[in-house]
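Asker: Here you go, one structure.
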Amino acid sequence: MVSVSEIRKAQRAEGPATILAIGTANPANCVEQSTYPDFYFKITNSEHKTELKEKFQRMCDKSMIKRRYMYLTEEILKENPNVCEYMAPSLDARQDMVVVEVPRLGKEAAVKAIKEWGQPKSKITHLIVCTTSGVDMPGADYQLTKLLGLRPYVKRYMMYQQGCFAGGTVLRLAKDLAENNKGARVLVVCSEVTAVTFRGPSDTHLDSLVGQALFGDGAAALIVGSDPVPEIEKPIFEMVWTAQTIAPDSEGAIDGHLREAGLTFHLLKDVPGIVSKNITKALVEAFEPLGISDYNSIFWIAHPGGPAILDQVEQKLALKPEKMNATREVLSEYGNMSSACVLFILDEMRKKSTQNGLKTTGEGLEWGVLFGFGPGLTIETVVLRSVAI
(Lines of atoms letter the chains of each structure in order from A and count residues from 1; the text may use other names and numbers.)
(Lines give C-alpha, C1' and ligand atoms only; values in the text may rest on other atoms or scores of the structure.)
Protein backbone atom coordinates (compact mmCIF):
# COMPACT_ATOMS: atom_id res chain seq x y z
CA MET A 1 0.00 0.00 0.00
CA VAL A 2 1.32 3.46 -0.94
CA SER A 3 1.83 5.90 1.96
CA VAL A 4 0.53 9.48 2.02
CA SER A 5 4.11 10.79 2.07
CA GLU A 6 4.91 8.82 -1.10
CA ILE A 7 1.82 10.22 -2.80
CA ARG A 8 2.81 13.75 -1.75
CA LYS A 9 6.35 13.25 -3.04
CA ALA A 10 5.06 12.01 -6.39
CA GLN A 11 2.82 15.10 -6.67
CA ARG A 12 5.72 17.55 -6.29
CA ALA A 13 7.89 18.90 -9.09
CA GLU A 14 11.65 18.33 -9.05
CA GLY A 15 12.94 21.81 -9.89
CA PRO A 16 12.04 25.44 -9.15
CA ALA A 17 9.14 27.29 -10.77
CA THR A 18 10.25 28.85 -14.04
CA ILE A 19 8.80 31.61 -16.21
CA LEU A 20 8.48 29.99 -19.65
CA ALA A 21 6.83 32.76 -21.71
CA ILE A 22 5.70 36.39 -21.42
CA GLY A 23 3.11 38.32 -23.46
CA THR A 24 1.87 41.91 -23.12
CA ALA A 25 -0.97 43.99 -24.58
CA ASN A 26 -2.27 47.57 -24.44
CA PRO A 27 -5.36 49.34 -25.81
CA ALA A 28 -4.92 51.01 -29.22
CA ASN A 29 -5.51 54.52 -27.81
CA CYS A 30 -2.07 56.05 -27.05
CA VAL A 31 -1.96 59.24 -24.95
CA GLU A 32 1.09 61.54 -25.08
CA GLN A 33 1.90 62.83 -21.60
CA SER A 34 3.02 66.27 -22.84
CA THR A 35 -0.46 67.09 -24.21
CA TYR A 36 -2.50 65.12 -21.66
CA PRO A 37 -3.19 68.05 -19.25
CA ASP A 38 -4.91 69.99 -22.08
CA PHE A 39 -7.03 66.98 -23.01
CA TYR A 40 -7.83 66.07 -19.39
CA PHE A 41 -8.99 69.54 -18.32
CA LYS A 42 -10.98 70.01 -21.53
CA ILE A 43 -12.81 66.66 -21.43
CA THR A 44 -13.68 67.12 -17.72
CA ASN A 45 -14.98 70.69 -18.30
CA SER A 46 -12.36 72.04 -15.88
CA GLU A 47 -10.48 74.54 -18.04
CA HIS A 48 -11.51 77.38 -15.72
CA LYS A 49 -9.40 75.80 -12.93
CA THR A 50 -6.21 77.36 -14.26
CA GLU A 51 -4.08 77.03 -11.09
CA LEU A 52 -5.04 73.38 -10.72
CA LYS A 53 -4.20 72.76 -14.37
CA GLU A 54 -0.75 74.27 -13.84
CA LYS A 55 -0.23 71.92 -10.86
CA PHE A 56 -1.33 68.96 -12.97
CA GLN A 57 0.99 70.04 -15.79
CA ARG A 58 3.90 70.03 -13.29
CA MET A 59 2.86 66.56 -12.04
CA CYS A 60 2.86 65.25 -15.62
CA ASP A 61 6.20 66.92 -16.40
CA LYS A 62 7.82 65.36 -13.30
CA SER A 63 6.25 61.93 -13.83
CA MET A 64 9.04 60.67 -16.14
CA ILE A 65 6.25 59.28 -18.35
CA LYS A 66 6.30 59.94 -22.11
CA ARG A 67 3.11 58.12 -23.03
CA ARG A 68 0.35 55.86 -21.73
CA TYR A 69 -2.32 53.68 -23.26
CA MET A 70 -5.98 54.05 -22.29
CA TYR A 71 -9.22 52.31 -23.16
CA LEU A 72 -11.06 55.57 -22.42
CA THR A 73 -11.16 57.66 -25.60
CA GLU A 74 -12.59 61.15 -26.07
CA GLU A 75 -15.66 59.57 -27.68
CA ILE A 76 -16.32 57.19 -24.75
CA LEU A 77 -15.84 59.98 -22.20
CA LYS A 78 -18.25 62.30 -24.04
CA GLU A 79 -20.87 59.53 -23.93
CA ASN A 80 -20.32 59.12 -20.16
CA PRO A 81 -20.21 62.62 -18.60
CA ASN A 82 -20.54 61.27 -15.03
CA VAL A 83 -17.22 59.43 -15.44
CA CYS A 84 -15.61 62.82 -16.15
CA GLU A 85 -17.13 64.60 -13.15
CA TYR A 86 -15.33 64.47 -9.80
CA MET A 87 -17.05 61.88 -7.53
CA ALA A 88 -20.29 61.71 -9.58
CA PRO A 89 -22.22 58.39 -9.32
CA SER A 90 -20.85 56.38 -12.25
CA LEU A 91 -20.08 52.84 -11.09
CA ASP A 92 -22.58 51.16 -13.43
CA ALA A 93 -21.05 52.79 -16.51
CA ARG A 94 -17.52 51.96 -15.36
CA GLN A 95 -18.40 48.35 -14.55
CA ASP A 96 -20.05 47.88 -17.95
CA MET A 97 -16.73 48.87 -19.55
CA VAL A 98 -14.28 46.88 -17.45
CA VAL A 99 -16.18 43.57 -17.26
CA VAL A 100 -15.71 43.38 -21.05
CA GLU A 101 -12.34 45.11 -21.50
CA VAL A 102 -10.37 43.40 -18.68
CA PRO A 103 -10.83 39.86 -20.11
CA ARG A 104 -10.46 41.12 -23.71
CA LEU A 105 -7.11 42.80 -23.02
CA GLY A 106 -6.04 39.84 -20.89
CA LYS A 107 -6.79 37.48 -23.77
CA GLU A 108 -4.59 39.52 -26.12
CA ALA A 109 -1.61 39.19 -23.75
CA ALA A 110 -2.33 35.51 -23.03
CA VAL A 111 -2.46 34.56 -26.73
CA LYS A 112 1.04 36.04 -27.18
CA ALA A 113 2.40 34.18 -24.13
CA ILE A 114 0.86 30.86 -25.25
CA LYS A 115 2.32 31.31 -28.75
CA GLU A 116 5.82 31.93 -27.35
CA TRP A 117 5.49 28.96 -24.99
CA GLY A 118 4.89 26.70 -28.00
CA GLN A 119 2.71 24.13 -26.26
CA PRO A 120 -1.01 23.45 -26.86
CA LYS A 121 -3.30 25.43 -24.56
CA SER A 122 -4.85 22.13 -23.44
CA LYS A 123 -1.70 21.67 -21.33
CA ILE A 124 -2.59 24.69 -19.15
CA THR A 125 -3.63 23.23 -15.78
CA HIS A 126 -4.12 26.40 -13.69
CA LEU A 127 -5.23 29.98 -14.39
CA ILE A 128 -4.51 32.98 -12.16
CA VAL A 129 -6.21 36.25 -13.12
CA CYS A 130 -5.61 39.53 -11.32
CA THR A 131 -7.25 42.92 -11.80
CA THR A 132 -7.90 46.01 -9.70
CA SER A 133 -10.45 47.10 -12.32
CA GLY A 134 -13.98 46.25 -11.20
CA VAL A 135 -15.56 43.04 -9.88
CA ASP A 136 -18.03 40.55 -11.35
CA MET A 137 -19.44 37.03 -10.96
CA PRO A 138 -18.56 34.79 -12.63
CA GLY A 139 -15.26 36.62 -12.72
CA ALA A 140 -12.70 37.66 -15.31
CA ASP A 141 -11.06 34.23 -14.81
CA TYR A 142 -14.23 32.54 -16.10
CA GLN A 143 -14.55 34.98 -19.02
CA LEU A 144 -10.90 34.43 -19.95
CA THR A 145 -11.32 30.64 -19.81
CA LYS A 146 -14.17 30.98 -22.32
CA LEU A 147 -12.38 33.54 -24.55
CA LEU A 148 -9.20 31.44 -24.77
CA GLY A 149 -11.02 28.12 -25.13
CA LEU A 150 -9.27 26.60 -22.11
CA ARG A 151 -10.48 23.28 -20.72
CA PRO A 152 -13.56 23.69 -18.46
CA TYR A 153 -11.75 21.92 -15.61
CA VAL A 154 -8.73 24.27 -15.56
CA LYS A 155 -8.15 25.26 -11.91
CA ARG A 156 -8.94 28.98 -11.62
CA TYR A 157 -7.90 31.64 -9.10
CA MET A 158 -9.38 35.15 -9.30
CA MET A 159 -7.73 38.07 -7.51
CA TYR A 160 -9.75 41.28 -7.41
CA GLN A 161 -8.90 44.67 -5.84
CA GLN A 162 -5.32 43.97 -4.75
CA GLY A 163 -3.55 46.99 -6.22
CA CYS A 164 -0.01 47.69 -7.32
CA PHE A 165 1.81 45.01 -5.30
CA ALA A 166 -0.13 42.16 -6.94
CA GLY A 167 2.34 41.53 -9.77
CA GLY A 168 4.46 39.98 -7.01
CA THR A 169 1.47 38.14 -5.51
CA VAL A 170 0.60 36.31 -8.74
CA LEU A 171 4.22 35.14 -9.09
CA ARG A 172 4.24 33.88 -5.49
CA LEU A 173 1.01 31.96 -6.04
CA ALA A 174 2.15 30.60 -9.43
CA LYS A 175 5.42 29.41 -7.88
CA ASP A 176 3.59 27.45 -5.16
CA LEU A 177 1.20 25.90 -7.69
CA ALA A 178 3.94 24.91 -10.15
CA GLU A 179 6.25 23.41 -7.53
CA ASN A 180 3.55 21.47 -5.66
CA ASN A 181 1.73 20.04 -8.69
CA LYS A 182 4.01 17.95 -10.90
CA GLY A 183 3.56 18.85 -14.57
CA ALA A 184 1.45 21.93 -13.78
CA ARG A 185 1.49 24.76 -16.30
CA VAL A 186 0.08 27.97 -14.85
CA LEU A 187 -1.24 30.78 -17.04
CA VAL A 188 -0.93 34.07 -15.13
CA VAL A 189 -2.79 37.15 -16.39
CA CYS A 190 -2.77 40.67 -14.91
CA SER A 191 -5.15 43.02 -16.74
CA GLU A 192 -5.66 46.62 -15.64
CA VAL A 193 -8.01 49.26 -17.10
CA THR A 194 -8.17 52.79 -15.63
CA ALA A 195 -11.85 53.26 -16.50
CA VAL A 196 -12.57 52.62 -12.79
CA THR A 197 -10.24 55.38 -11.51
CA PHE A 198 -10.61 58.15 -14.12
CA ARG A 199 -12.39 61.27 -12.84
CA GLY A 200 -12.22 65.06 -13.05
CA PRO A 201 -9.86 67.17 -10.91
CA SER A 202 -10.54 68.43 -7.37
CA ASP A 203 -8.84 71.34 -5.59
CA THR A 204 -9.15 69.56 -2.25
CA HIS A 205 -7.98 66.06 -3.23
CA LEU A 206 -4.61 66.36 -4.95
CA ASP A 207 -3.78 62.69 -4.28
CA SER A 208 -6.56 61.80 -6.74
CA LEU A 209 -4.86 64.05 -9.29
CA VAL A 210 -1.57 62.16 -8.83
CA GLY A 211 -3.30 58.99 -10.03
CA GLN A 212 -4.65 60.80 -13.10
CA ALA A 213 -1.05 61.74 -13.99
CA LEU A 214 0.39 58.23 -13.52
CA PHE A 215 -2.04 55.40 -14.31
CA GLY A 216 -2.23 53.61 -17.66
CA ASP A 217 -3.90 50.49 -19.07
CA GLY A 218 -2.15 47.22 -19.86
CA ALA A 219 -2.26 43.45 -19.55
CA ALA A 220 0.59 40.98 -19.13
CA ALA A 221 0.53 37.18 -19.20
CA LEU A 222 3.05 34.51 -18.22
CA ILE A 223 3.31 30.75 -18.44
CA VAL A 224 4.88 29.32 -15.27
CA GLY A 225 5.96 25.72 -14.70
CA SER A 226 8.67 23.57 -13.13
CA ASP A 227 10.90 21.06 -14.93
CA PRO A 228 10.81 22.59 -18.44
CA VAL A 229 10.50 20.12 -21.32
CA PRO A 230 13.91 20.08 -23.09
CA GLU A 231 13.96 21.37 -26.69
CA ILE A 232 10.33 22.57 -26.40
CA GLU A 233 10.07 24.95 -23.42
CA LYS A 234 12.61 27.76 -23.07
CA PRO A 235 13.09 29.08 -19.50
CA ILE A 236 13.36 32.85 -19.03
CA PHE A 237 13.68 33.30 -15.24
CA GLU A 238 13.57 30.92 -12.25
CA MET A 239 11.64 31.95 -9.13
CA VAL A 240 13.71 30.95 -6.10
CA TRP A 241 12.06 32.59 -3.07
CA THR A 242 9.06 34.79 -2.31
CA ALA A 243 7.72 36.84 0.60
CA GLN A 244 4.94 39.27 1.45
CA THR A 245 5.00 41.72 4.34
CA ILE A 246 3.04 44.67 5.69
CA ALA A 247 5.36 47.62 6.36
CA PRO A 248 5.21 48.74 10.01
CA ASP A 249 3.49 52.06 10.80
CA SER A 250 2.14 52.32 7.26
CA GLU A 251 -1.62 52.05 7.75
CA GLY A 252 -3.47 54.34 5.34
CA ALA A 253 -0.33 55.04 3.27
CA ILE A 254 -2.06 53.72 0.15
CA ASP A 255 -5.70 52.70 0.03
CA GLY A 256 -8.47 52.37 -2.50
CA HIS A 257 -12.24 52.16 -2.09
CA LEU A 258 -14.82 50.98 -4.62
CA ARG A 259 -17.79 53.33 -4.32
CA GLU A 260 -20.65 54.72 -6.44
CA ALA A 261 -18.13 57.14 -7.96
CA GLY A 262 -15.79 54.32 -9.01
CA LEU A 263 -12.49 53.31 -7.44
CA THR A 264 -10.98 56.11 -5.34
CA PHE A 265 -7.28 56.10 -4.43
CA HIS A 266 -5.66 57.84 -1.48
CA LEU A 267 -1.91 58.27 -1.12
CA LEU A 268 0.06 59.73 1.76
CA LYS A 269 2.91 62.02 0.73
CA ASP A 270 5.46 59.82 2.50
CA VAL A 271 4.86 56.64 0.48
CA PRO A 272 8.37 56.86 -1.11
CA GLY A 273 9.85 57.29 2.39
CA ILE A 274 7.97 54.27 3.79
CA VAL A 275 9.09 52.07 0.89
CA SER A 276 12.75 53.12 1.09
CA LYS A 277 12.75 52.72 4.90
CA ASN A 278 11.60 49.09 4.65
CA ILE A 279 13.46 47.91 1.58
CA THR A 280 16.77 47.04 3.27
CA LYS A 281 15.10 44.61 5.68
CA ALA A 282 13.30 42.90 2.79
CA LEU A 283 16.55 42.57 0.82
CA VAL A 284 18.53 41.19 3.79
CA GLU A 285 15.85 38.56 4.43
CA ALA A 286 15.86 37.58 0.74
CA PHE A 287 19.57 37.62 -0.09
CA GLU A 288 21.47 36.87 3.14
CA PRO A 289 20.95 33.10 2.65
CA LEU A 290 22.59 33.48 -0.79
CA GLY A 291 25.54 35.40 0.66
CA ILE A 292 24.63 38.53 -1.33
CA SER A 293 24.89 41.96 0.30
CA ASP A 294 25.95 44.09 -2.68
CA TYR A 295 22.65 45.12 -4.26
CA ASN A 296 24.43 46.53 -7.30
CA SER A 297 25.46 42.94 -8.12
CA ILE A 298 21.85 41.87 -8.79
CA PHE A 299 19.32 42.88 -11.45
CA TRP A 300 16.30 44.96 -10.42
CA ILE A 301 12.61 44.79 -11.30
CA ALA A 302 10.70 47.25 -9.09
CA HIS A 303 7.09 48.32 -9.41
CA PRO A 304 7.35 51.91 -10.74
CA GLY A 305 4.77 53.50 -8.45
CA GLY A 306 6.25 56.83 -9.50
CA PRO A 307 9.66 58.43 -9.99
CA ALA A 308 9.92 59.57 -6.34
CA ILE A 309 9.78 55.96 -5.06
CA LEU A 310 12.51 54.85 -7.48
CA ASP A 311 14.69 57.86 -6.62
CA GLN A 312 14.47 57.21 -2.86
CA VAL A 313 15.18 53.47 -3.23
CA GLU A 314 18.24 54.25 -5.38
CA GLN A 315 19.45 56.78 -2.82
CA LYS A 316 18.86 54.52 0.20
CA LEU A 317 20.77 51.58 -1.32
CA ALA A 318 23.35 53.63 -3.27
CA LEU A 319 22.24 51.88 -6.46
CA LYS A 320 23.87 52.75 -9.76
CA PRO A 321 21.41 54.65 -12.02
CA GLU A 322 21.44 51.87 -14.64
CA LYS A 323 20.03 49.35 -12.11
CA MET A 324 16.53 50.76 -12.67
CA ASN A 325 16.85 51.10 -16.47
CA ALA A 326 14.21 48.48 -17.33
CA THR A 327 11.84 49.80 -14.65
CA ARG A 328 12.20 53.42 -15.77
CA GLU A 329 11.79 52.43 -19.43
CA VAL A 330 8.43 50.75 -18.72
CA LEU A 331 7.29 53.72 -16.60
CA SER A 332 8.26 56.07 -19.45
CA GLU A 333 6.53 54.11 -22.21
CA TYR A 334 3.40 52.89 -20.39
CA GLY A 335 2.90 54.71 -17.06
CA ASN A 336 1.84 52.87 -13.89
CA MET A 337 -0.24 49.86 -14.98
CA SER A 338 -0.71 48.60 -11.40
CA SER A 339 -0.20 44.80 -11.08
CA ALA A 340 0.86 44.36 -14.73
CA CYS A 341 3.91 46.65 -14.46
CA VAL A 342 6.50 44.24 -13.04
CA LEU A 343 5.55 41.63 -15.64
CA PHE A 344 6.12 44.22 -18.41
CA ILE A 345 9.53 44.93 -16.82
CA LEU A 346 10.43 41.21 -16.86
CA ASP A 347 9.66 41.23 -20.58
CA GLU A 348 11.63 44.44 -21.18
CA MET A 349 14.67 43.08 -19.32
CA ARG A 350 14.89 39.73 -21.10
CA LYS A 351 14.45 41.42 -24.51
CA LYS A 352 17.09 44.12 -23.86
CA SER A 353 19.50 41.50 -22.44
CA THR A 354 19.24 39.54 -25.70
CA GLN A 355 19.48 42.65 -27.92
CA ASN A 356 22.59 43.84 -26.07
CA GLY A 357 24.31 40.45 -26.41
CA LEU A 358 24.49 39.84 -22.65
CA LYS A 359 25.13 36.39 -21.15
CA THR A 360 21.88 36.06 -19.18
CA THR A 361 18.24 37.18 -19.28
CA GLY A 362 18.99 39.33 -16.19
CA GLU A 363 21.29 41.93 -17.78
CA GLY A 364 24.18 39.45 -17.71
CA LEU A 365 23.81 38.85 -13.95
CA GLU A 366 22.74 35.63 -12.20
CA TRP A 367 20.54 36.87 -9.34
CA GLY A 368 17.82 39.50 -9.21
CA VAL A 369 14.93 40.88 -7.20
CA LEU A 370 11.35 41.75 -8.10
CA PHE A 371 9.53 44.15 -5.78
CA GLY A 372 5.85 45.04 -5.67
CA PHE A 373 4.49 47.88 -3.49
CA GLY A 374 0.85 48.72 -2.88
CA PRO A 375 -2.10 49.16 -0.51
CA GLY A 376 -1.38 48.22 3.08
CA LEU A 377 1.46 49.29 2.63
CA THR A 378 2.18 45.79 1.34
CA ILE A 379 5.55 44.73 -0.06
CA GLU A 380 6.01 41.63 -2.24
CA THR A 381 9.54 40.29 -2.76
CA VAL A 382 10.55 37.68 -5.35
CA VAL A 383 14.11 36.38 -5.71
CA LEU A 384 14.80 35.56 -9.36
CA ARG A 385 17.58 33.62 -11.04
CA SER A 386 18.30 34.46 -14.65
CA VAL A 387 18.86 31.96 -17.45
CA ALA A 388 21.83 31.81 -19.84
CA ILE A 389 21.04 33.25 -23.28
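Placed from the backbone N, Cα and C atoms, the Cβ positions cover glycine too.
Pulled the feature table from Swiss-Prot, pasting it below:
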BINDING   LYS55, PHE56, GLN57, ARG58, MET59, CYS60, ASP61, LYS62, ALA308  CoA binding site
MUTAGEN   CYS164 to Ala, Asp or Ser  Loss of activity
ACT_SITE  CYS164  active site, acyl-thioester intermediate
BINDING   THR197, GLY216, ASP217  substrate binding site
MUTAGEN   PHE215 to Ser, Trp or Tyr  Drastically reduces catalytic efficiency
MUTAGEN   GLY256 to Val  Decreases catalytic efficiency 7-fold
MUTAGEN   GLY256 to Phe or Leu  Drastically reduces catalytic efficiency
MUTAGEN   GLY256 to Ala  Decreases catalytic efficiency 2-fold
MUTAGEN   PHE265 to Val  Decreases catalytic efficiency 2-fold
MUTAGEN   HIS303 to Ala, Asp, Asn or Thr  Drastically reduces catalytic efficiency
MUTAGEN   HIS303 to Gln  Decreases catalytic efficiency 13-fold
Asker: About how far apart, in whole Å, are the alpha carbons (Cα) of HIS303 (mutagenesis position) and CYS164 (mutagenesis position)?
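Answerer: So the Cα of CYS164 (mutagenesis position) lies 7 Å away from that of HIS303 (mutagenesis position).
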Asker: Among all the protein chains here, how many other CB atoms are within 10 A of the CB of LYS55 (CoA binding site)?
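Answerer: Taking every protein chain into account, the count is 17.
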Asker: Please name which of the recorded positions listed here, ASP61, CYS164, PHE215, ALA308, is nearest in space to THR197 (substrate binding site), Cα against Cα.
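Answerer: Result: the closest of the recorded positions to THR197 (substrate binding site) is PHE215.
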Asker: Out of the recorded positions MET59, ASP61, CYS164, PHE265, give me the one sitting nearest to GLY216 (substrate binding site) by CA distance.
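Answerer: Considering only the listed recorded positions, the nearest one is CYS164.
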Asker: Select the closest residue to ASP61 (CoA binding site) from the following recorded positions, measuring between CA atoms: CYS164, PHE215, ASP217, GLY256.
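Answerer: Out of the listed candidates, the nearest Cα belongs to PHE215.
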Asker: Measuring Cα to Cα across LYS55, PHE56, GLN57, ARG58, MET59, CYS60, ASP61, LYS62, ALA308, which the record gives as the CoA binders, how far apart are the two most distant ones in Å?
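Answerer: Binding-site diameter by Cα atoms for CoA: 17 Å.
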Asker: Do any residues at least six apart in sequence from PHE215 (mutagenesis position), in the same chain, have a Cβ closer than 8 Å to its Cβ, and if so which, in order?
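Answerer: The list for PHE215 (mutagenesis position) reads ARG68, THR194, THR197, GLY335, ASN336, MET337, SER338, given in order along the sequence.
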Asker: Among THR197, GLY216, ASP217, recorded substrate binders, what is the largest CA to CA distance in Å?
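Answerer: Pairwise Cα check on THR197, GLY216, ASP217 gives a maximum of 11 Å.
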Asker: Note down the number of other Cβ atoms within 10 Å of the Cβ of THR197 (substrate binding site), including every protein chain shown.
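Answerer: THR197 (substrate binding site) is surrounded by 20 other Cβ atoms within 10 Å.
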